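Beneath this line is the structure, given in structure tokens, with notes to follow.
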Amino acid sequence: MDKSLFYNPQKMLSYDRILNFVIGARGIGKSYAMKVYPINRFIKYGEQFIYVRRYKPELAKVSNYFNDVAQEFPDHELVVKGRRFYIDGKLAGWAIPLSVWQSEKSNAYPNVSTIVFDEFIREKDNSNYIPNEVSALLNLMDTVFRNRERVRCICLSNAVSVVNPYFLFFNLVPDVNKRFNVYDDALIEIPDSLDFSSERRKTRFGRLIDGTEYGEMSLDNQFIGDSQVFIEKRSKDSKFVFSIVYNGFTLGVWVDVNQGLMYIDTAHDPSTKNVYTLTTDDLNENMMLITNYKNNYHLRKLASAFMNGYLRFDNQVIRNIAYELFRKMRIQ
């Protein structure tokens, strides 16, 4: 297949963000490209790298790390010893499981400029996220990067879901129809894989998976873990009613009486006196702590809308937060 069809990270790198998320079709070459890039940086500039997976068992075959990219560097010796990577006899990088990040706190990595975290979004058949996973990655980044400027962490994933601990933690709501969603210090890239998909459909395996859910992810870069049920932008006639603060997120609740629908959105009226929270962690001035939603008119209406199917959510992230909220309210 033509090399130009595969993923090229140069545009993403040009934005120079410290934290980057690349979510692309399976087989498009994300992992391959993000092996080649740090190898080149080491050969040219002596910059080291760290390769991260979530758990130790995922690094069981790390000895094969260089196998697929060795052809790109015929004049260099690429060797793996344990969880260390060597290029031309010099230490170039480390493989680290995120689950043991605490053991790295006392280590120093002054020459590491790139961290690559592969498969940062959990797939259905994989192991769970580790507890406080985003904080674990941030701790690792802090240990490695310290206060240096020319550094970056690149997180790779197949198109599984835009609802994940990382986007929730940083309150990132990407437009899945845009290739680059750029924020102050972070970036989300969703590569266009149309030409790649067209060519891959011509292969025997491509024909096999075409039209299946797996094919939607692998060929079309569709987020197969994200249902569109109840996802709907609020109507122009909807009116703001109240806000709920949950896990640091402020959710605005809107009502369209003509359509008989209620909406949850990030948009809200900051001057409203109707602000509720369910936890003391979120409680602040000018908020009401609600321990039983049945005792509050607004939350009873919200629960009723949810249970009767006339509640809508602005996007996948908002829906995920709201579902956690309803579980907290003991509404299943």
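Glycine too: its Cβ is placed from the backbone N, Cα and C atoms.
Worth saying up front: this structure is predicted, and the values here are computed from it rather than measured.
For G24, A25, R26, G27, I28, G29, K30, S31, the entry in Swiss-Prot reads ATP binding site. Secondary structure at K30 (ATP binding site), taken from DSSP and collapsed to helix, strand or coil, is helix.
In the three-state DSSP classification, D118 (mutagenesis position) falls within a strand. Among the sequence features in Swiss-Prot, the mutagenesis site D118 to E is noted as follows: Complete loss of DNA packaging activity.
Here the residue is the original one, while Swiss-Prot reports the published mutagenesis E119 to D with the comment Complete loss of DNA packaging activity. All protein chains considered, the CB of E119 (mutagenesis position) has 18 other CB atoms within 10 Å.
In Swiss-Prot, the entry for mutagenesis R122 to A states: Complete loss of DNA packaging. No effect on ATPase activity. The structure shown retains the original residue. The Cβ of R122 (mutagenesis position) lies under 8 Å from the Cβ of R54, N128, Y129, V160, N164, each on the same chain and at least six residues away in sequence.
Among the sequence features in Swiss-Prot, the mutagenesis site K124 to A is noted as follows: 2.5 fold reduced DNA packaging. No effect on ATPase activity.
Counting every protein chain shown, the number of other Cβ atoms lying within 10 Å of the Cβ of R146 (mutagenesis position) is 11. Quoted from Swiss-Prot for the published mutagenesis R146 to A or K: Complete loss of DNA packaging.
The Cβ neighbour count for R327 (mutagenesis position), using a 10 Å radius over every protein chain in view, is 10. Secondary structure at R327 (mutagenesis position), as computed by DSSP, is helix. Quoted from Swiss-Prot, the note on mutagenesis experiment R327 to Q is: Decreased packaging.
For the mutagenesis of K328 to N, Swiss-Prot gives this note: Complete loss of packaging. The structure shown keeps the original residue. Other Cβ atoms within 10 Å of the Cβ of K328 (mutagenesis position), summed over all protein chains shown, number 13.
Every protein chain shown contributes to the tally, and the Cβ of R330 (mutagenesis position) ends up with 9 other Cβ atoms within 10 Å. Experimental mutagenesis is annotated in Swiss-Prot for R330 to Q, with the remark: Decreased packaging.
Straight-line distance linking the Cα atoms of R330 (mutagenesis position) and G27 (ATP binding site), rounded to a whole number, equals 41 Å.
The Cα of R146 (mutagenesis position) lies closest to that of D118, out of the recorded positions G24, A25, G27, I28, D118. Among the mutagenesis positions D118, R327, K328, the ones whose Cα sits within 10 Å of the Cα of K30 (ATP binding site) are D118.
Across the structure, R327 (mutagenesis position) and G29 (ATP binding site) are spaced 39 Å apart at their Cα atoms.
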